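**Student:** The structure follows.
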Amino acid sequence: MGGSAVQVINASEEHTFVLNEDALSEVLMRDEVKDRFVCVVSVAGAFRKGKSFLLDFFLRYMYSKYVHHDATDWLGGESDPLEGFSWRGGSERDTTGILMWSDIFLHDYPNGDKIAIILLDTQGAFDSQSTVRDCATVFALSTMLSSVQIYNLSQNIQEDDLQHLQLFTEYGRLALADTGKKPFQRLQFLVRDWSFPYEAEYGALGGDKILKRRLEVSDKQHPELQSLRRHISSCFTEVACFLMPHPGLNVATNPKFDGRLQDITPEFKSSLRSLVPMLLAPDNLVYKEISGQRVRARDLIQYFQSYMNIYKGNELPEPKSMLVATAEANHLTAVAAAKELYGQLMEEVCGGTRPYLSTAHLQTEHLRVKDKALFQFAAKRKMGGEEFTEKFRKQLEDDLEEVFTNYQAHNESKNIFKAARTPAVYFACAVIMYILSGIFGLVGLYTFANFCNLVMGVALLTLALWAYIRYSGELSDFGGKLDDFATLLWEKFMRPIYHGCMEKGIHHVATHATEMAVGGGAASYRSQTSVNASNGKVKRS
């Protein structure tokens, strides 16, 4: 065996994946390979479940069949150690990223078709160092790039296995353009260590029996379970299953086990003799197709690059664990309920049928209602812990402030004085200019008088245009600019003058009233003194 495993996609400690383009091109751009159609066989699944171990038996068959052209006894000698993709016993992961076997196996069909067979090994899912995104990315990439995706499972096809498959394949489907066709080709469930041969025999027939049971859709099922099964069927053009026995205690418990057939049970070896040709014999190879078109080896490089660019960017949503997804949905429900309560209470305060409120009063009511909404959010029982909840609480506060901004604008629209400000400003400008024009005309300053007449005309035309926009609903953007300009005139010029005049007027009235009060008091005092004096004279007489 002269080939080796080539790391074509590297996994970094920062939970990112990098394409090794040079290594990929070196394998696929060989003269004898690049123009051939490809069959890509990939094995994916949970870590430490024997994926690389299985692939090395695939390699034995490939070298026997396609290199030495003699597959009579392809399993090899009983004492030959297993070589190929790196594997070992134990509980820690061994493979990271995606590996490709450097030897590409070639086959020419009698009809002239030429095919290149590629084997991929993938990083195991659900180890202690991989995030959900890591697992989803590796599984999705291998599914998108392969024509046969082997889903390696332990002991049974369980509901959580199907849920993970749904998540990972949907993550892959999001990255592909929707062509209206099923996005992936063959999915091969491979159930390892099957312990119930009395229910379903080892091999493809027993696997089909179990697969039919697991993927069956019935009216008695919950809609969520029905949807999951329909999703899997909609993603793959072909779905099959194969049941394999346990390879034996010597394989599982011997730390020095190196893959020798003498340590493996006869049942396992018999299953290998059925499984491997079923997938890799010339008549059973599946051409890699994308959008119904067969893919050549040189084109596969472009697909590697395109798919990696998608997963390196931010175009796809972040896949989440079931706990995080449930907790997020739980919090979003609580946020929606709190926002609904805020909206109901604010409608009672300043809704469409309520009168205008002062800014201070509206702000007070907003704070009161906001506290009620936040209290309801806090009172809801939620998953995820305090830190998770705090993120959504802050988001809720921001959302409520944004909603309050809309209520403020709606409330201001009810202010009849503010609504009348624009026409009042332009009319006042016209009146002032008319008066100034008359004054300038009387003193002979006709240039200034004409200018005032011009400004008066512009103000009246603007007023007429504003009225047309207001009641016709057309040119609303320009109408908003007229309102803004009127507000500017009021705030910068007319309001200061108005306030100055009001202050002077109030000061004058207050001064006059004080003088009147003081003058009236003195007169009253003098009158009272005079009366008292008169009374005294009367008494003395």
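From the backbone N, Cα and C atoms, a Cβ is placed for every residue, glycine too.
Just so you know, the substitutions we noted aren't modelled in this structure.
So Swiss-Prot lists these for the protein:
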DOMAIN    35-284  domain 'GB1/RHD3-type G'
BINDING   ARG48, LYS49, GLY50, LYS51, SER52, ARG192, ASP193, VAL251  GDP binding site
BINDING   ARG48, LYS49, GLY50, LYS51, SER52, PHE53, ARG192, ASP193, VAL251  GTP binding site
BINDING   SER52, ASP121  Mg(2+) binding site
MUTAGEN   ARG192 to Gln  Sensitivity to mechanical shocks
MUTAGEN   ARG214 to Cys  Sensitivity to mechanical shocks
MUTAGEN   LYS418 to His  Decreased GTPase-dependent fusogenic activity
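A description of the local structural setting of each listed feature is requested, covering burial, neighbours and distances.
**Tutor:** For ARG192 (mutagenesis position), the count of additional Cβ atoms within 10 Å of its Cβ stands at 23 [all protein chains shown].
DSSP assigns LYS51 (GDP binding site) to a helix.
Using a 10 Å radius centred on the Cβ of ASP121 (Mg(2+) binding site) and all shown protein chains, the other Cβ atoms total 27. DSSP gives ASP121 (Mg(2+) binding site) a strand state.
In the three-state DSSP scheme, ARG192 (mutagenesis position) is classed as strand.
In the three-state DSSP classification, ARG214 (mutagenesis position) falls within a helix.
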**Student:** Given the recorded positions ASP121, ARG192, ARG214, tell me which ones have a C-alpha lying within 10 Å of the C-alpha of SER52 (GDP binding site).
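**Tutor:** Those near SER52 (GDP binding site) - Cα within 10 Å - are ASP121, in sequence order.
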**Student:** Provide the number of Cβ atoms within 10 Å of the Cβ of SER52 (GDP binding site), excluding the reference atom itself.
**Tutor:** 21
**Student:** At 10 angstroms around each C-beta, which of the recorded positions LYS51, ARG214 has the fewest other C-beta atoms nearby?
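**Tutor:** Selected from the recorded positions LYS51, ARG214 on minimum Cβ neighbours within 10 Å: ARG214.
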**Student:** Suppose you look only at the domain 'GB1/RHD3-type G' (35-284); what would the mean pLDDT be?
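**Tutor:** Taking every residue in the domain 'GB1/RHD3-type G' (35-284) and averaging pLDDT yields 82.
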